[in-house]
Amino acid sequence: MNSSSANITYASRKRRKPVQKTVKPIPAEGIKSNPSKRHRDRLNTELDRLASLLPFPQDVINKLDKLSVLRLSVSYLRAKSFFDVALKSSPTERNGGQDNCRAANFREGLNLQEGEFLLQALNGFVLVVTTDALVFYASSTIQDYLGFQQSDVIHQSVYELIHTEDRAEFQRQLHWALNPSQCTESGQGIEEATGLPQTVVCYNPDQIPPENSPLMERCFICRLRCLLDNSSGFLAMNFQGKLKYLHGQKKKGKDGSILPPQLALFAIATPLQPPSILEIRTKNFIFRTKHKLDFTPIGCDAKGRIVLGYTEAELCTRGSGYQFIHAADMLYCAESHIRMIKTGESGMIVFRLLTKNNRWTWVQSNARLLYKNGRPDYIIVTQRPLTDEEGTEHLRKRNTKLPFMFTTGEAVLYEATNPFPAIMDPLPLRTKNGTSGKDSATTSTLSKDSLNPSSLLAAMMQQDESIYLYPASSTSSTAPFENNFFNESMNECRNWQDNTAPMGNDTILKHEQIDQPQDVNSFAGGHPGLFQDSKNSDLYSIMKNLGIDFEDIRHMQNEKFFRNDFSGEVDFRDIDLTDEILTYVQDSLSKSPFIPSDYQQQQSLALNSSCMVQEHLHLEQQQQHHQKQVVVEPQQQLCQKMKHMQVNGMFENWNSNQFVPFNCPQQDPQQYNVFTDLHGISQEFPYKSEMDSMPYTQNFISCNQPVLPQHSKCTELDYPMGSFEPSPYPTTSSLEDFVTCLQLPENQKHGLNPQSAIITPQTCYAGAVSMYQCQPEPQHTHVGQMQYNPVLPGQQAFLNKFQNGVLNETYPAELNNINNTQTTTHLQPLHHPSEARPFPDLTSSGFL
């Protein structure tokens, strides 16, 4: 046993693909007589006919050798005999009338569909092993878990699939008493391949327990050979089933008598580690391809044909397998290819494969190198389709470094000449003289002919340009994304060429600069001369027949084209009028229509209005004793309103040229004495800290200046105030100048209408009066009024300003063209009266 255990072998794909049979033409001189050849031809014909009757796909049948055809034929007949007995179907039912045949075929079709669905829902595969360790039956789903096809394991020794350390345990589970050492029959021998006793003991059914006995149930774990993407090469499987009689085999003993049915293990093998949800969803789409060592496809299973759409002949006759890989993924796959050649496994990689309908599908792949006689023989690639979102996520995480080392010769297999045609060159090399496109095409053709057919760039050149320029994907937004990576891969290849030094005669990477026209650019660049050299291609003809222009493709690439709003309509209901009104109020509060004059220039003005000012001051002195209490409280209210509205600093960003309609509600003519006592200048004003910081300004209308007439209904008077020219005099910020500017004459003879009252307050206070209602406020501190004193410099400036009579101010045409007269001009006070009386608000028309 020890000597034979050294020659332990595992299951592998031993059969070779038979040479395709071709019918030779009959020679003209006639058929030569060769009995042995005629016998071989007749035998091959019968074997081909027998193979066509097997219940396997045609691609599996084409790969079977003669011994495999005979082996599978015997196993199929044995399985059919078992089911005939198990299902108790009589020959009369099978050979009945036409109606019975139709009903039987219908039931058979239903049963077949039900069985397929059950196998798909099962997390594992079905395995039937006889007591002599032969695989009686294995379901087709064994390929999804172990990588072996159904035809590879049927009627083969099960020990070729089992790990050497688990074979003894598996043999013990095959015995009904879990004690195979009791088999001391003369037929017992030693199997050379496994080193285990090969028992041929036949039991009488009366000597063993019945089928429904608990002693016949089995549940154990062993490791099976796995060709899929696991590092150890074995997969731990859980076997759960029972020993049952295998009917209908009709085996004969040594004396020629028919032996009774023998026991066999009917079990379901499931992976010990349960699969994830993702594996459950995608396990039915896993397909496998077989390649040569240079990645040339030589086979594909049925699921691969469904996913990719190619037939096996189309895959195997196109040459290098890199023709089916996206250009942006070629270098990435080539790196994994070299890793697999060195280590025997590529690891999990994600890339794009080209389907038959010119679509790119993302797959997760793992390649394994299989050996024969100690030498690499071929490559088995297991691939699982992915969604576009999963593939894009893997692509963003991919390392974009150069995979090859040019100094060690790893890039020798991938020639790096520049064979790109004008339409595919992502970064054309422009020459000084600017050669034409025809010369470039000729150079490209020569470079393409000089390429090694098995090189990476040769495979890229054999791809159709339309799969990158016009990808037939479900969403057009993926086109720029794919072309972007395609151009990046082209640039990487070109960088390889630029950085490569000669290494030898035949093993160097050749670099040839191809002259390209300057109007040729990449697809994503949107150059005006794009695709000029492709107008004679078949692709251009197809697009012309479909009515598609290259300009349409440019619009499809532009993502902004899909996001533009071409309605051009503005819904005024979407405009927030509240913000506009508040903005206008704030602007009106922060702008002054009157600009003061300079204090230095006021003293140099001529004294032409002394009579008017003296009369004004005389009237103020007469009324100061009667209106002292009336003035103090409104003045405090005015300061409180200014503090509440926070008008400090609101007059900085104003524009005197802005047109602002000013609404002035007409009030009943009232006379208020603003300042009755000007001797108390030394007394501290309670709101001086707030008033001094405010750049309050005000100018006055000249004595002979015409004003606007009174409104007919005495409601509101709207007139523009934005065209006043700014005064050349700087603003005053002191409290004295502020107090001085508020004094206006009340009884003046200007020849104007006495019924009209002109209102000249600041714009900010007009807004304050209209937007806030005057409520009685507590009186904090009474301010001693200042009586006019001509000796004071501030008052003297005020007197000189009005005695001159010429203020050099320009007013709108609406004010200059009115010839009304007024005997007395009443000043609308800038503060509120003592009684609680709400002021009328400005109407919305004044703002809108």
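Even glycines carry a Cβ here, placed using N, Cα and C.
Original residues fill every noted site, and no substitution is shown.
The domain 'bHLH' annotation in Swiss-Prot covers 27-80.
Annotation comment: Swiss-Prot describes 111-181 as domain 'PAS 1'.
The feature domain 'PAS 2' is assigned by Swiss-Prot to 275-342.
Annotated domain 'PAC' per Swiss-Prot: 348-386, in sequence order. For the domain 'PAC' (348-386), DSSP puts the residue distribution at 0 helix, 30 strand, 9 coil.
One mutagenesis experiment catalogued in Swiss-Prot, S36 to G, is accompanied by this note: Strongly reduces transcription factor activity. Around S36 (mutagenesis position), no same-chain residue six or more apart in sequence has its CB under 8 Å from its CB.
While the structure shown retains the original residue, Swiss-Prot records the mutagenesis experiment H39 to G with this note: Almost abolishes transcription factor activity. No effect on nuclear translocation upon ligand binding. DSSP assigns H39 (mutagenesis position) to a helical segment in the three-state reduction. Taking the Cβ of H39 (mutagenesis position) as reference, no residue of its chain lies under 8 Å away while being at least six apart in sequence.
Annotation of the mutagenesis experiment R40 to D in Swiss-Prot: Abolishes transcription factor activity. Alters on nuclear translocation upon ligand binding. For R40 (mutagenesis position), other Cβ atoms within 10 Å of its Cβ number 11.
Secondary structure from DSSP puts A79 (mutagenesis position) in a helix. For A79 to D, Swiss-Prot lists a mutagenesis experiment annotated as follows: Abolishes transcription factor activity; when associated with D-50 and D-82.
Quoting Swiss-Prot on the mutagenesis of F82 to D: Abolishes transcription factor activity; when associated with D-50 and D-79. Other Cβ atoms within 10 Å of the Cβ of F82 (mutagenesis position), summed over all protein chains shown, number 20.
Experimental mutagenesis is annotated in Swiss-Prot for L118 to D, with the remark: Interferes with transcription factor activity. Within the same chain, no residue at least 6 positions away in sequence has its Cβ under 8 Å from that of L118 (mutagenesis position).
Among the mutagenesis experiments that Swiss-Prot reports, L122 to D is described with the note: Interferes with transcription factor activity. In the three-state DSSP reading, L122 (mutagenesis position) counts as coil.
Recorded in Swiss-Prot as a mutagenesis result, V381 to D carries the remark: Abolishes specific ligand binding.
Annotation of the published mutagenesis V381 to L or G in Swiss-Prot: No effect on specific ligand binding; the original residue is retained in the structure shown.
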Query raised in the report: Under the DSSP assignment, what numbers of helix, strand and coil residues are found in the domain 'PAS 2' (275-342)?
Result: 41 helix, 10 strand, 17 coil
Requested in this report: Decide whether the stretches the domain 'bHLH' (27-80) and the domain 'PAS 2' (275-342) have at least 3 CB pairs under 8 angstroms, with pairs required to be 6 or more apart in sequence.
Outcome: yes
Query raised in the report: Which one of these mutagenesis positions has the most other Cβ atoms within 10 Å of its own Cβ: A79, L122, V381?
Result: V381
Report summary line: Whole-Å Cα distance, V381 (mutagenesis position) to F82 (mutagenesis position), is 36
Query raised in the report: If one measures from the C-alpha of A79 (mutagenesis position) to the C-alpha of L122 (mutagenesis position), what distance in angstrom results, rounded to a whole number?
Result: 21
Query raised in the report: Per DSSP, what is the residue count of the domain 'PAS 1' (111-181) in each of helix, strand and coil?
Result: 36 helix, 13 strand, 22 coil
Report summary line: In the domain 'bHLH' (27-80), averaged pLDDT is 84
Query raised in the report: Using Cα coordinates, what distance in whole Å links F82 (mutagenesis position) and L122 (mutagenesis position)?
Result: 23
